[in-house]
Amino acid sequence: MNKLNSNAVVSLNEVSDSELDTILGGNRWWQGVVPTVSYECRMNSWQHVFTCC
């Protein structure tokens, strides 16, 4: 297990911060959080759609 972890650390050292942000999705306009319909429902911005009738 220690050998696996040290290999992971060595691999991460080769990746720059900007490349890591791209891989993890942190450099997108939504800051790594993908806006979904369920997220919007929790935030009540879609409430009028579901309660209009």
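The first residue you see is number 1, and the count goes up from there.
Cβ atoms here come from the backbone N, Cα and C positions, even for glycine.
Unsubstituted: the structure retains its original residues.
Fair warning: this is a prediction, and the values are worked out from it, not measured in the lab.
DSSP gives Glu14 (mutagenesis position) a coil state; it is part of no helix or strand. Other Cβ atoms within 10 Å of the Cβ of Glu14 (mutagenesis position), summed over all protein chains shown, number 7. Here the residue is the original one, but Swiss-Prot notes a mutagenesis experiment at this spot, Glu14 to Lys: Reduced protein production to about 10% of wild-type level.
Here Swiss-Prot notes a mutagenesis experiment, Glu14 to Asp, with the remark: No loss of activity or protein production.
Other Cβ atoms within 10 Å of the Cβ of Val15 (mutagenesis position), summed over all protein chains shown, number 12. Under the heading of mutagenesis, Swiss-Prot lists Val15 to Leu and annotates it as follows: Reduced protein production to about 50% of wild-type level.
Under the heading of mutagenesis, Swiss-Prot lists Val15 to Ile or Ala and annotates it as follows: No loss of activity or protein production.
Listed in Swiss-Prot as a mutagenesis experiment, Ser16 to Thr or Ala is described as follows: No loss of activity or protein production.
The Cβ of Glu19 (mutagenesis position) lies under 8 Å from the Cβ of no residue that is in the same chain and 6 or more residues away along the sequence. Looking at Swiss-Prot, the entry for mutagenesis of Glu19 to Lys says: Reduced protein production to about 75% of wild-type level.
What Swiss-Prot notes for the published mutagenesis of Val33 to Ala is this: No loss of activity.
Pro35 to Ala appears in Swiss-Prot as a mutagenesis experiment; the accompanying note says: Low activity, less than 10% of wild-type.
One mutagenesis experiment catalogued in Swiss-Prot, Thr36 to Ser, is accompanied by this note: No loss of activity.
Where Swiss-Prot documents Thr36 to Ala as a mutagenesis experiment, the accompanying text is: Loss of secretion.
According to Swiss-Prot, the mutagenesis experiment Cys41 to Ala carries the following note: Loss of activity.
Looking at Swiss-Prot, the entry for mutagenesis of Cys52 to Ala says: Loss of activity.
Mutagenesis annotation in Swiss-Prot: Cys53 to Ala, described as Low activity, less than 10% of wild-type level; the structure shown retains the original residue.
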Local Cβ density at Ser16 (mutagenesis position) - other Cβ atoms counted within 10 Å | 9
